[in-house]
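**Q** Pasting in a structure now, in structure tokens, and then I'll have a few things to ask.
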Amino acid sequence: MLFPDDFSTWEQTFQELMQEEKPGAKWSLHLDKNIVPDGAALGWRQHQQTVLGRFQCSRCCRSWTSAQVMILCHMYPDTLKSQGQARMRIFGQKCQKCFGCQFETPKFSTEIIKRILNNLVNYILQRYYGHRKIALTSNASLGEKVTLDGPHDTRNCEACSLNSHGRCALAHKVKPPRSPSPLPKSSSPSKSCPPPPQTRNTDFGNKTFQDFGNRTFQGCREPPQREIEPPLFLFLSIAAFALFSLFTR
């Protein structure tokens, strides 16, 4: 892993990449901790990218990996002389566990550094020389086996802490979950069946007669009419027998 403090390696790699694609072009690359996002001076252009980097807290020695390390570049060309200058700022991050700690400087692998500079050279060649984009290696093939979950930690990001310029441009925004769509209403009226009648027991002497509530009705048909209950039927039978005896005398 290499520190941005070893910037001579960055400058050398940048010059080599420029000479491969644009021989004779003279561009310089310098670190500048004063440039800010969306704050390029008149005539300068801005280029931003996020890459994979590793941090270590200088207070508690805790280390963490982030895929949201922001790299900012401001460029000024002199196309008549085929030369220009680029200024780069590498933003740090704070430890999530320590209160009031400083922004730590990230470390990068050699492959990541080359990718950062490839992206910068690509932008310069396309913007100022009309070159086609050079195919780059994806992050997945750089040999970095790390698990990266969760949104961008804006509270501990140096780029996001610049109040005059707001959050860094490449901070991930979490989309709110979509509410489920309401179920469609049916146009035809629903037919509800009447609740089944409750079971009732009625005692007459030593016999128990169960009400018709225990009968099962199919579908929504109306229940059958109730039959004459035994006490009324017995009374009518006695009255008919008495009248018959009266007329036969």
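Cβ atoms here come from the backbone N, Cα and C positions, even for glycine.
Original residues only: the substitutions mentioned are not part of this model.
Since the structure is predicted, the reported quantities are computational estimates derived from the model, not experimental observations.
In Swiss-Prot, the entry for mutagenesis Cys57 to Ser states: Almost no change in rabies lyssavirus viral genomic RNA binding. The structure shown retains the original residue. Swiss-Prot documents Cys95 to Ser as a published mutagenesis change and attaches the note Complete loss of rabies lyssavirus viral genomic RNA binding. Looking at Swiss-Prot, you'll find the mutagenesis Cys157 to Ser noted as follows: Almost no change in rabies lyssavirus viral genomic RNA binding.
On this model, are these features tucked inside or out on the surface, and what's nearby?
**A** Cβ neighbours of Cys57 (mutagenesis position) (same chain, under 8 Å, six or more residues apart in sequence): Ser63, Cys95, Lys97, Cys98, Cys101, Glu104. DSSP assigns Cys57 (mutagenesis position) to coil, not to a helix or a strand.
When secondary structure is read from DSSP and collapsed to three states, Cys95 (mutagenesis position) falls in the coil class.
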